[in-house]
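**Q** Below you'll find the structure I mean.
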Amino acid sequence: MKYSVMQLKDFKIKSMDASVRASIREELLSEGFNLSEIELLIHCITNKPDDHSWLNEIIKSRLVPNDKPLWRGVPAETKQVLNQGIDIITFDKVVSASYDKNIALHFASGLEYNTQVIFEFKAPMVFNFQEYAIKALRCKEYNPNFKFPDSHRYRNMELVSDEQEVMIPAGSVFRIADRYEYKKCSTYTIYTLDFEGFNL
């Protein structure tokens, strides 16, 4: 879900209180996260690690049911695979997706991947990255020399809220069910995918 401006401002104000940060940190620790994993969640907001194995272990044990359509802008290397005429796609890394179609359009546009290709799919189980990343930001302790930590925290929470990101584990298998054209500023190709299973 997308958080309101008032909710994010409330998170920011409360996160200025050390006791609130400590309470949220304890909540994450009680859910099985360690401090390094909490930092990894924050790192993933802007840049996923090259090695997804650690991230994959984090999300596999925290999947929740999902019945909503997901959207993903397709990067160039995946577009090349699609051009080979395949029917089955197995993701060998953790896959990010959004509940917001416009986020996928942005990533597929010339502003990011410049592929004009999007996936539309459902995954029965997802990791709610948005929820945990917001919590990780709310409990983050910044270096004392870091300037404007609360503004930085707020901007990152805005980004996480806007992207409405979830993740699915590496080894997720989908079948290409359909393909159609979609026009918005430019013409996009949207592939609809049916979930086949987890090859974990």
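Placement of Cβ uses the backbone N, Cα and C atoms for every residue, glycine included.
According to Swiss-Prot, the protein carries these features:
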- ARG72 to Ala: Complete loss of enzymatic activity in vitro (MUTAGEN)
- ARG72: NAD(+) binding site (BINDING)
- SER109 to Ala: Complete loss of enzymatic activity in vitro (MUTAGEN)
- GLN116 to Ala: No effect on enzymatic activity in vitro (MUTAGEN)
- PHE127 to Ala: Complete loss of enzymatic activity in vitro (MUTAGEN)
- ASN128 to Ala: No effect on enzymatic activity in vitro (MUTAGEN)
- GLN164 to Ala: No effect on enzymatic activity in vitro (MUTAGEN)
- GLU165: active site (ACT_SITE)
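So where do these features actually land, and what's packed around them?
**A** Around ARG72 (mutagenesis position), the same-chain residues at least 6 positions away in sequence with a Cβ under 8 Å from its Cβ are VAL95, SER96, ALA97, SER98, ALA104, PHE107, ILE118, PHE119, PHE121.
The DSSP secondary structure for ARG72 (mutagenesis position) is strand.
Shown in sequence order, GLY73, GLN116, CYS185, SER186 are the residues of the chain, 6+ apart in sequence, with a C-beta less than 8 angstroms from the C-beta of SER109 (mutagenesis position). SER109 (mutagenesis position) falls within neither a helix nor a strand when secondary structure is assigned with DSSP, and so counts as coil.
The Cβ neighbour count for GLN116 (mutagenesis position), using a 10 Å radius and every protein chain shown, is 20.
Under DSSP, PHE127 (mutagenesis position) is assigned to a strand (E or B) in the three-state scheme. Every protein chain considered, the tally of other Cβ atoms within 10 Å of the Cβ of PHE127 (mutagenesis position) stands at 25.
Less than 8 angstroms from the CB of GLN164 (mutagenesis position) sit MET1, LYS2, SER98, TYR99, ASP100, ILE103, GLN130, each of them six or more residues away in the same chain. The DSSP secondary structure for GLN164 (mutagenesis position) is coil.
Spatially close to GLU165 (active site) yet at least six residues away along the chain are SER96, ALA97, SER98, ILE103, PHE129, GLN130, ALA133, judged by Cβ distances under 8 angstroms.
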